[in-house]
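*Asks:* The structure follows.
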Amino acid sequence: MSATVVDAVNAAPLSGSKEMSLEEPKKMTREDWRKKKELEEQRKLGNAPAEVDEEGKDINPHIPQYISSVPWYIDPSKRPTLKHQRPQPEKQKQFSSSGEWYKRGVKENSIITKYRKGACENCGAMTHKKKDCFERPRRVGAKFTGTNIAPDEHVQPQLMFDYDGKRDRWNGYNPEEHMKIVEEYAKVDLAKRTLKAQKLQEELASGKLVEQANSPKHQWGEEEPNSQMEKDHNSEDEDEDKYADDIDMPGQNFDSKRRITVRNLRIREDIAKYLRNLDPNSAYYDPKTRAMRENPYANAGKNPDEVSYAGDNFVRYTGDTISMAQTQLFAWEAYDKGSEVHLQADPTKLELLYKSFKVKKEDFKEQQKESILEKYGGQEHLDAPPAELLLAQTEDYVEYSRHGTVIKGQERAVACSKYEEDVKIHNHTHIWGSYWKEGRWGYKCCHSFFKYSYCTGEAGKEIVNSEECIINEITGEESVKKPQTLMELHQEKLKEEKKKKKKKKKKHRKSSSDSDDEEKKHEKLKKALNAEEARLLHVKETMQIDERKRPYNSMYETREPTEEEMEAYRMKRQRPDDPMASFLGQ
């Protein structure tokens, strides 16, 4: 390491005319440098005492030189110190002390009767100026009148606490305030004692204490547990054990009368899950979660309803699990139909919607059931007898055949029609639906197909039959074709020949145009191949010229290449990976 050289430093003025005189830096000899290094090594090994700063503190010899050396602009005297590495006092934040706190209440001062210099010209307070005054502007300010001077505002100090000061729960607490509570309790205690002394004096005057002292129980040391005297004398003890029975610890009971603790021991007769079936191939027991999900008696052939424990899987289907699954299914179906509901995002809305849906569904089923029963009947079939009478004996005799048909006894009811029976309107002698023809219903008496038409009798039948005959004749005439003349046949033949000639001409034109297009494409491809060869030749010549002598010509074109140019490029490009590329030029 080379010797440190201190540059010349201009003397800084200190205390007026005095100047700090600095010694000229001397160059270290090789011997001094060696001694200095040996001393540093001895200090690091602990054989030599460490350096001491101006405060008498030892300097750790293991601190590097770039940390321990003092900069010339801080201390030119080059004394050994670490003061420049410590926090500088002028840069430290000044925090409020723990005793400082905000003012509570208003300080009562004497009334000011004279205007003070620097006070508000309007009201006379010292804590603000005229432009910041909140009072109503006076006609003549307090500066000139000197009367009715307002008191100074209660200004709170600006406190800035450190980390501990902000979290000090007792900061600003005045212990003298607690003395008020102590005095209040002392007064209550004094009142209790005076009342107690007054009661004792009254009992002594009435002679009750003398009778209790002369009683045989008191002479033998026995005391009446429920006497008023014992209650009065032991009131303080009762206050201590007043709530002792209400705060029992789990597993024990505290008796305040006898002051003993009674343990509640519980006999455990339950069996551990892993001891129910010792077969290693039975249900798996998870020691981490203490769970056995499967039934341990599954391979033993026991009924799961008869055993005391059938696995933990039954919990998955208890409680609200099934209802929650139904709610989730309803949410999915409602979301598919356009409702913005979600089980996790808005469970309350989904629950209310699902409840209203179930109520509406039940109402709809009841309405549908009632409407069907009103229309078709059959309420008596729904009123089934009790279950115990379904397979019991009855007095109704029914005889069946081999095929299940009823031979004797209960007859099968005839199916009722949806139309009203035996209701004849508008002079009809038959009901509606008694006549059917060509997919339409009508009246048999007049062959009318209109339900609310009047009956026409046999005349209506004849009219309908005559209309049908006329319609059949018209359709028959139209179906017979008129015979064509020779002239008409000749004209049709000429038209067909013209059509055939036109088709042949169109085919010929298409074939000729296709051949012309192929020739044009071939010529364009030939021109594109020639242009591609010229371009490749130009590139080859340009690459042979020295880089410094090559012309700077941009080969970029803005137009899009044609299909023939792309085909020529594909045909002429080099393919080094193609094994047959060498035979292309031959």
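Just so it is clear, glycine is given a Cβ too, placed from its N, Cα and C backbone atoms.
From Swiss-Prot, for reference:
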- ARG116 to Asn: Abolishes nuclear localization (MUTAGEN)
- LYS117 to Asn: Abolishes nuclear localization (MUTAGEN)
- HIS128 to Gly: Induces a cytoplasmic localization; when associated with S-120; S-123 and S-133 (MUTAGEN)
- CYS133 to Ser: Induces a cytoplasmic localization; when associated with S-120; S-123 and G-128 (MUTAGEN)
*Asks:* For ARG116 (mutagenesis position), which residues of its chain lie six or more apart in sequence with Cβ-Cβ distance below 8 Å?
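*Replies:* Result: GLY124, MET126.
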*Asks:* Select one residue from LYS117, HIS128: among these mutagenesis positions, choose the one with the most other Cβ atoms within 10 Å of its Cβ.
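*Replies:* Counting every other Cβ within 10 Å of each candidate, the maximum falls on HIS128.
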*Asks:* Please report how many Å separate the Cα atom of HIS128 (mutagenesis position) from that of LYS117 (mutagenesis position), as a whole number.
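*Replies:* About 12 Å separates the two Cα atoms.
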*Asks:* List, in sequence order, the same-chain residues at least six positions removed whose CB sits under 8 Å from that of CYS133 (mutagenesis position)?
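*Replies:* Correct list: CYS120, ASN122, CYS123, ALA125.
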